[in-house]
Amino acid sequence: MKFFNYRRVPYAEIRAFSVHILTASGSFLAFLGVVAAAEHRFVDMFWWLGLALLVDGIDGPIARKVQVKEVLPNWSGDTLDNVIDYVTYVLLPAFALYQSGMIGEPWSFVAAGAIVVSSAIYYADMGMKTDEYFFSGFPVVWNMVVFTLFVIQASEVTASIVVFLSVILTFLPINFLHPVRVKRLRPLNLGIFLVWSVLGMYALLLHFETPPWVVVGVVATGLYLYVIGFILQIFPKLGRA
């Protein structure tokens, strides 16, 4: 009597499932980030987070290339991706904010709680994307927001305003940029995002002992990425061919 029905697994299925494993590896990188943040090694935490985001950036194109959805229809890459995104974009940055005590007590705790709850609700919104691939409402990219606050060594007041304003904007019909998928001003948007990323990595290499010109650059590029979606929403003809 056979309890298991063994079959030869096609190479296409092995290849497709390996992409899911790649995506899931982001959870382990996030765990390493949690360990680092718990020990107040925030520079190390952001390096682990950066690696997780690199995985997040490459797994989608690879999945489409090898047709994961068609080969493994019973495994939801979208669900897996959302789980990893919530951990890396929301939970880990919120924990870092709390551990750092950036906003003081008890407000760092309150802010972290507001971040994780509002973001969980946002992930359930089926209409979070517009027809032009803007995000409707603040798209819970708390990894970028909290990282920027660390880079500029924000004061309690500044950090509080940024965090609680972003929580409120999560639920308002204001457009936010997806730097890759939005076509309007795409070359400029990608260029600004690249500059922000390079400056951020430089700040990490300096262990957040950030010179003024880097702070100015991070703030300027970060503000652009934060508000350009709303500007394009107000001026619907701007950036159209």
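Just so you know, glycine gets a Cβ as well, placed from its N, Cα and C.
Original residues fill every noted site, and no substitution is shown.
What Swiss-Prot says about this one:
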MUTAGEN   H20 to A  Loss of enzyme activity
MUTAGEN   H20 to L  32% of wild-type enzyme activity
MUTAGEN   T23 to S  63% of wild-type enzyme activity
MUTAGEN   T23 to A  Loss of enzyme activity
MUTAGEN   D56 to A, E or N  Loss of enzyme activity
MUTAGEN   G77 to A  Strongly reduced enzyme activity
MUTAGEN   D81 to E or N  Strongly reduced enzyme activity
MUTAGEN   Y123 to A  Strongly reduced enzyme activity
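Note: the CA-CA distance between Y123 (mutagenesis position) and D81 (mutagenesis position) rounds to 11 Å. Counting only same-chain residues at least 6 apart in sequence, those with a Cβ under 8 Å from the Cβ of D56 (mutagenesis position) are T23, G26, D81, I84, D85, T88. Counting neighbouring Cβ atoms within 10 Å of each of the mutagenesis positions (H20, T23, G77, D81, Y123), the lowest count belongs to Y123.
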